[in-house]
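Novice: Sharing a structure here in structure tokens format.
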Amino acid sequence: MADTLESSLEDPLRSFVRVLEKRDGTVLRLQQYSSGGVGCVVWDAAIVLSKYLETPEFSGDGAHALSRRSVLELGSGTGAVGLMAATLGADVVVTDLEELQDLLKMNINMNKHLVTGSVQAKVLKWGEEIEGFPSPPDFILMADCIYYEESLEPLLKTLKDISGFETCIICCYEQRTMGKNPEIEKKYFELLQLDFDFEKIPLEKHDEEYRSEDIHIIYIRKKKSKFPS
């Protein structure tokens, strides 16, 4: 994948800026740290999903599909996906834990000149009561959130609580084969199907350059309740 890294040898925090070129020639600059946990780096799934949002298959004709739509990103980390959506005209809330808010706000500030919608950062801890999010968003975006087994049920609770029946949830994840990863992925989909319908987006509909056979994009939508017959 043809994005680039910038770093400083004099930086004690070992920070790196990942540069992601958009289709219009502008670039997103994403600050990340080599230490500090999984949320401090830009994962490949975030790049794949960000570039998918730019594809003609997703964007549609005329105004972009995200223009003036409300978007919530879960597990934002560096905010890559949410920032891409904001540059495409969406009104975005990027969310993660308290300890990642400074990094999110730094990346928002670094890219604010590219934003054509709006973007703000908020704290959201999966599994806890939803506060400060008054209505279901049009879209929920999530990249590489299927990672820790202990976070699956809290994540799905938050998805169920914060989404509406018309919310389009787009989940991008890397399929990992080491250790317990296959079991974690299997459990995620077993739990997901209890309350949600989902479908996989074919690889040929991903960005032609930023794609990989082991990185998947799925559309998810909350199941509508059925009345007893």
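Each Cβ is built from the backbone N, Cα and C atoms, and glycine gets one as well.
Here Swiss-Prot flags Trp43, Gly75, Ser76, Gly77, Asp96, Trp126, Ala143, Tyr148 as S-adenosyl-L-methionine binding site, drawing on experimental evidence. The annotation that Swiss-Prot gives for the mutagenesis experiment Glu73 to Gln reads: Loss of methyltransferase activity. Swiss-Prot gives this note for the published mutagenesis Asp96 to Ala or Val: Loss of methyltransferase activity. Swiss-Prot lists Asp144 to Val among its mutagenesis entries, and the accompanying note reads: Loss of methyltransferase activity.
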Novice: Restricting to the record's S-adenosyl-L-methionine-binding residues (Trp43, Gly75, Ser76, Gly77, Asp96, Trp126, Ala143, Tyr148), give me the longest CA-CA distance in Å as a whole number.
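Specialist: Largest Cα to Cα distance for the S-adenosyl-L-methionine-binding set is 20 Å.
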Novice: Among the binding-site residues Gly75, Gly77, point out the residue whose Cβ has the most other Cβ atoms within 10 Å, with all shown protein chains included in the count.
Specialist: Gly77
Novice: By a simple count, how many Cβ atoms lie within 10 Å of the Cβ of Trp126 (S-adenosyl-L-methionine binding site), its own Cβ left out?
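Specialist: That number is 21.
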Novice: List the Cα distance (Å, whole number) between Trp43 (S-adenosyl-L-methionine binding site) and Asp144 (mutagenesis position).
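Specialist: That separation, Cα to Cα, works out to 7 Å.
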Novice: If you measure from the C-alpha of Trp126 (S-adenosyl-L-methionine binding site), which of the mutagenesis positions Glu73, Asp96, Asp144 fall inside 10 Å?
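Specialist: If one measures from the Cα of Trp126 (S-adenosyl-L-methionine binding site), the mutagenesis positions that come within 10 Å are Asp96.
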Novice: Let me know the most crowded of the mutagenesis positions, choosing from Glu73, Asp96, Asp144 and counting other Cβ atoms within 10 Å.
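Specialist: That would be Glu73, with the most Cβ atoms nearby.
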Novice: I'd like the number of other C-beta atoms within 10 A of the C-beta of Ser76 (S-adenosyl-L-methionine binding site), please.
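Specialist: Summing over all protein chains shown, Ser76 (S-adenosyl-L-methionine binding site) has 31 other Cβ atoms within 10 Å.
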Novice: Within 10 Å of Asp144 (mutagenesis position), Cα to Cα, which of the recorded positions Glu73, Gly75, Asp96 are there?
Specialist: Gly75
Novice: Quick check on the binding-site residues: of Trp43, Tyr148, whose CB has the lowest count of neighbouring CB atoms inside 10 Å?
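Specialist: Taking Trp43, Tyr148 as the binding-site residues, the minimal 10 Å Cβ count falls on Tyr148.
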